[in-house]
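The following features are taken from Swiss-Prot:
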DOMAIN    19-306  domain 'RHD'
MUTAGEN   Cys38 to Ser  Abolishes sulfhydration and impairs interaction with RPS3
MUTAGEN   Ser281 to Ala or Glu  Abolishes DNA-binding and transcriptional activity
MUTAGEN   Lys310 to Arg  Abolishes monomethylation by SETD6 and interaction with EHMT1
Amino acid sequence: MDDLFPLIFPSEPAQASGPYVEIIEQPKQRGMRFRYKCEGRSAGSIPGERSTDTTKTHPTIKINGYTGPGTVRISLVTKDPPHRPHPHELVGKDCRDGYYEADLCPDRSIHSFQNLGIQCVKKRDLEQAISQRIQTNNNPFHVPIEEQRGDYDLNAVRLCFQVTVRDPAGRPLLLTPVLSHPIFDNRAPNTAELKICRVNRNSGSCLGGDEIFLLCDKVQKEDIEVYFTGPGWEARGSFSQADVHRQVAIVFRTPPYADPSLQAPVRVSMQLRRPSDRELSEPMEFQYLPDTDDRHRIEEKRKRTYETFKSIMKKSPFNGPTEPRPPTRRIAVPTRNSTSVPKPAPQPYTFPASLSTINFDEFSPMLLPSGQISNQALALAPSSAPVLAQTMVPSSAMVPLAQPPAPAPVLTPGPPQSLSAPVPKSTQAGEGTLSEALLHLQFDADEDLGALLGNSTDPGVFTDLASVDNSEFQQLLNQGVSMSHSTAEPMLMEYPEAITRLVTGSQRPPDPAPTPLGTSGLPNGLSGDEDFSSIADMDFSALLSQISS
């Protein structure tokens, strides 16, 4: 009630007809923090009650009925009467011994004080501060010394303005002291400014019971309540002291609205209220909604989302005119579809069929006399060795082929095929080409093989096969086979060169030029000039046994 007395009963001047002091800008009661001396920083400036973030005001007084020289003293006194000198002190420009004193401008009647700060003292320095007030005669209301001992409210002070002017005779005239509204320290929860910082929701059912989380500045859990007010209605949120978390958060449930059968939303005010001094925070809007089955407010969220989507689409730069646009003109441009000839796929290196792929059943119609062939001749046709790809040149004794030969087959590396059983005709392309060619040949049993190979019997050119070392020749063949398996491509010229070197008995000559296709020779690597008595002397059974081994 003491805070309301200056508003209801304003202080009257001591002399109605004489000068008096009036406070036209009160100091701001809350929001300022009292600073300790040990903090080593300025205590700030006391703002005016109408001060904002953009417009700063300060405590201001007006001396009515007087213009001229004078002095003013501003000191701190207690909030409650008797107004004793307060142990806190004013600091700033023109401040000493805990109070402010300066001369007034004689040309003005309104005076503002911008550089006033409040510095608080510790409880252990309380007695020393009171003794200093008594020694400096800082006692505006002349409170006896015995009454100055006792408890002090260190979280609230008042400003006391004492103005001294000159009377017509030039003597000092002390005007009646004037007190300001209380100023509270913002550090103390019981006197700090109440402020709602944030809530998780600002609407609820008219039946109440909705849980709300509220964040605020420091409050005292035993001296705080959530206050709802509306037109002709007021209520309080329900919570316990345990629902106040660290003085900065409150979890409460909303009270039911006065009209439970609400049909339209109603807006009310929600505030923090301190019962001890009836201090209220700035109001925050809260909306009571009609009770429906939609407890989770799905329809409300859907409508809000729809409205947001509509507003976005209206502002969208891609939202063009609704008139149908003319069709886009299209120009026919001829295109040339060039059919690219596909490149031929790389073909693997081909080899003619070896003796292992010949179907010897085809030789049954042929009448060949029995004979023996030397072991050296049998070694000329190994089953696993590749054969030189060479075109056979028909001689005068050969009959032309009835049909062109098939393409040479691809040599597939692998183990030699067993010839213990009859070898069937191969179905692959190119297999059995040599056998088909031999099938269409007609031999005379009395015809000399040398005539077929070139009719050359010069001993200086050819050497008898009996002089060939079979073991050395077999070793060379084995080396050729291993080389053909280890390398990517078979060495086709390995066997003819080795045979020539062994037959002639000379060292390996330098690589000769490629042999022309017209050169006489056999596909198994024998030179066409080698002399056999007759092809009928060849024992094919011995040849087959040698191939199978």
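Backbone N, Cα and C atoms are what each Cβ position is placed from, and that goes for glycine too.
Just so you know, the substitutions we noted aren't modelled in this structure.
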One should report the C-alpha separation between Lys310 (mutagenesis position) and Ser281 (mutagenesis position), rounded to whole angstrom, as 37
Relative to the Cβ of Ser281 (mutagenesis position), which residues of the same chain, six or more apart in sequence, are found under 8 Å away? Glu193, Leu194, Lys195, Ile196, Cys216, Gln271, Leu272, Arg273
Restricting to the domain 'RHD' (19-306), report the mean pLDDT as a whole number. 90
Note down the number of other Cβ atoms within 10 Å of the Cβ of Cys38 (mutagenesis position), including every protein chain shown. 6
